[in-house]
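Record features (Swiss-Prot):
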- F1 to G or Y: Impairs the inhibition of the mitochondrial permeability transition pore (MUTAGEN)
- F8 to G: Impairs the inhibition of the mitochondrial permeability transition pore (MUTAGEN)
Amino acid sequence: FFVPPAFFPP
């Protein structure tokens, strides 16, 4: 299953 990233770069 796909798990979206919890942290995104600024």
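Placement of Cβ uses the backbone N, Cα and C atoms for every residue, glycine included.
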Query = Which has the fewest other CB atoms in a 10 Å radius around its CB: F1, F8, the listed mutagenesis positions?
reply = F1
Note = Under a three-state DSSP reduction, the secondary structure at F8 (mutagenesis position) is coil
Ask   = Cα of F8 (mutagenesis position) to Cα of F1 (mutagenesis position): how many Å, rounded?
value = 20
